[in-house]
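Asker: Once you've had a glance at the structure underneath, I'll fire off some questions.
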Amino acid sequence: MPSEKTFKQRRTFEQRVEDVRLIREQHPTKIPVIIERYKGEKQLPVLDKTKFLVPDHVNMSELIKIIRRRLQLNANQAFFLLVNGHSMVSVSTPISEVYESEKDEDGFLYMVYASQETFGMKLSV
């Protein structure tokens with residue numbers, strides 16, 4: 001069972017900065033993304049991992065399809081993705097643009113997902 005602690009709670013700021021430095025050094029065309037289930041989410045499963053290296057040319061709709069597939073959701077199940085705790089992002093936006101505008105000070109791009117429009121904003125496919 002995955003930990004109830006968030007990625008930021010499990011790794012120190014210094015560890016996260018070093019993780020990003022190594023990732024960007026070894027994979028310069030990949031975006032380091034942390035995707036976690038919204039803390040109040042009950043219907044959607046927890047992902048088997050939280051850290052993803054997303055090719056920088058991928059757009060948000062492709063990323064959503066990948067996450068939906070990993071969660072094994074059917075077409076009728078609602079799925080909303082929130083970037084950096086507050087942002088609604090167009091599904092046609094490349095992940096590289098989202099990363100540049102929304103990355104955390106540690107260098108990761110953080111996202112949470114839920115089955116409802118819990119956030120007041122939504123990104124759905």
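If you go along the chain as it appears here, the first residue is 1 and each next one adds 1.
Including glycine, each Cβ sits where the backbone N, Cα and C put it.
Swiss-Prot feature annotations, pasted as is:
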- H27 to Y: Increased interaction with WDFY3/ALFY, no effect on SQSTM1-binding; when associated with K-26 and D-57 (MUTAGEN)
- F52 to A: Decreases C18 ceramide binding (MUTAGEN)
- R70 to A: Abolishes interaction with TECPR2 (MUTAGEN)
- Q116 to P: Abolished delipidation by ATG4 family proteins (MUTAGEN)
- F119 to A: Impaired localization to autophagosomes (MUTAGEN)
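If you look at the structure here, what lies around each of the features I listed?
Answerer: The DSSP secondary structure for H27 (mutagenesis position) is coil.
Within 10 Å of the C-beta of F52 (mutagenesis position) there are 20 other C-beta atoms, taking all protein chains into account. DSSP assigns F52 (mutagenesis position) to a strand segment in the three-state reduction.
The C-beta environment of R70 (mutagenesis position), restricted to residues of the same chain at least 6 apart in sequence and closer than 8 Å, consists of L47, D48.
The local packing around Q116 (mutagenesis position), expressed as other Cβ atoms within 10 Å of its Cβ over all shown chains, amounts to 15.
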Asker: By the DSSP assignment reduced to helix, strand and coil, which category contains Q116 (mutagenesis position)?
Answerer: coil
